[in-house]
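As written in Swiss-Prot, here are the features:
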| type | residues | note |
| --- | --- | --- |
| BINDING | His104, His106, His169, Asp191 | Zn(2+) 1 binding site |
| BINDING | Asp108, His109, Asp191, His235 | Zn(2+) 2 binding site |
| MUTAGEN | His104 to Leu | Reduces activity on N-beta-oxooctanoyl-L-homoserine lactone by 38.6%; when associated with L-106 and L-108. Reduces activity on N-beta-oxooctanoyl-L-homoserine lactone by 62.1%; when associated with L-106, L-108 and L-109 |
| MUTAGEN | His106 to Leu | Reduces activity on N-beta-oxooctanoyl-L-homoserine lactone by 38.6%; when associated with L-104 and L-108. Reduces activity on N-beta-oxooctanoyl-L-homoserine lactone by 62.1%; when associated with L-104, L-108 and L-109 |
| MUTAGEN | Asp108 to Leu | Reduces activity on N-beta-oxooctanoyl-L-homoserine lactone by 38.6%; when associated with L-104 and L-106. Reduces activity on N-beta-oxooctanoyl-L-homoserine lactone by 62.1%; when associated with L-104, L-106 and L-109 |
| MUTAGEN | Asp108 to Glu | Reduces activity on N-beta-oxooctanoyl-L-homoserine lactone by 9.2% |
| MUTAGEN | His109 to Leu | Reduces activity on N-beta-oxooctanoyl-L-homoserine lactone by 62.1%; when associated with L-104, L-106 and L-108 |
| MUTAGEN | His169 to Ser | Results in a conformational change. Reduces activity on N-beta-oxooctanoyl-L-homoserine lactone by 38.6%. Reduces activity on acyl homoserine lactone by 47% and decreases enzyme affinity |
Amino acid sequence: MTVKKLYFVPAGRCMLDHSSVNSTLTPGELLDLPVWCYLLETEEGPILVDTGMPESAVNNEGLFNGTFVEGQVLPKMTEEDRIVNILKRVGYEPEDLLYIISSHLHFDHAGGNGAFINTPIIVQRAEYEAAQHSEEYLKECILPNLNYKIIEGDYEVVPGVQLLHTPGHTPGHQSLLIETEKSGPVLLTIDASYTKENFENEVPFAGFDSELALSSIKRLKEVVMKEKPIVFFGHDIEQERGCKVFPEYI
């Protein structure tokens, strides 16, 4: 079975210090990076990968003032970038979705999770537990009483949608290998690799455990050798320029 359509859905932008994308650089220059959600249309129903930024980031570039990342992370989010508004533009309401897949629980990937009261939210146990106790996770990204589906390790969500446990950027990060009708296999590294440079040249970037992150990149390289997928990175400005976005699909 394959995924009928894979949509790239823009979900705002984020200014991030370039040293977060390349740890060998001296902090002080901000990059304007894309924030993505991904919509999968499958035989079983629609699946959303990541939910963008939280409502607290709307028109609030100073969201992280007074924190350890002040001046290094500046969200650029409008009302239109709220996940409920994004879904409306693509023809869905929150209750229509079969699953939410949280690649990890950082603010630009899980900020909209609270819009999904009943929809199962698939997240790695290591990520769920880390988010309970670390200041780098916003409360909007780890709300209680949501319908969390806790998994451990690799996991097939539906036929054609495989989660790959790729820790390092965070303790429980997961990437996706998707078999699409139109384009064949597609690998979404998400934040296991921000950019092509991180992936191909193994340039270090921001994360919880740099050695673990490198191990995950090496693992994904093995997947690429075996499956020959199209590879999309988490926040690659160069790749964004040629990316097909909704209503186009791959």
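Note: Cβ is positioned from N, Cα and C throughout, glycine not excepted.
This is the original sequence, none of the listed changes applied.
Distribution of Swiss-Prot features across the structure.
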{"residue": "His104", "record": "mutagenesis position", "DSSP class": "coil"}
{"residue": "His109", "record": "mutagenesis position", "DSSP class": "helix"}
{"residue": "His169", "record": "mutagenesis position", "DSSP class": "coil"}
{"residue": "Asp191", "record": "Zn(2+) 1 binding site", "DSSP class": "coil"}
{"residue": "His235", "record": "Zn(2+) 2 binding site", "DSSP class": "coil"}
Sorted by sequence, non-Asp108, His109, Asp191, His235 residues with Cβ within 8 Å of centre, Zn(2+) 2: Cys14, Val35, Trp36, Asp50, Ser103, His104, His106, Ile190, Tyr194, Gly234
Shell of the Zn(2+) 1 site beyond His104, His106, His169, Asp191, same chain only (C-beta within 8 angstroms of their C-beta centre): Ser103, Leu105, His109, Thr170, His173, Ile190, Ala192, Gly207, Gly234
Distance, Asp108 (mutagenesis position) to His235 (Zn(2+) 2 binding site) (CA atoms, angstrom): 11
Greatest C-beta neighbour count within 10 angstroms, which of the recorded positions Asp108, Asp191: Asp108
Alpha-carbon distance [Asp191 (Zn(2+) 1 binding site); His106 (mutagenesis position)] in Å: 10
Sequence-distant neighbours of His109 (mutagenesis position) in its chain (C-beta under 8 A, six or more apart): Asp50, Thr51, Gly52, Ser102, Ser103, Cys141, Ile190, Asp191
All-chain count of other Cβ atoms within 10 Å of His235 (Zn(2+) 2 binding site): 24
Those residues of the chain, 6+ apart, with a Cβ under 8 Å from that of His104 (mutagenesis position): Ala110, Gln124, Glu127, His169, Thr170, Gly172, His173, Gln174, Ile190, Asp191
Fewest other C-beta atoms within 10 angstroms, as judged across His106, His169, which are the mutagenesis positions: His106
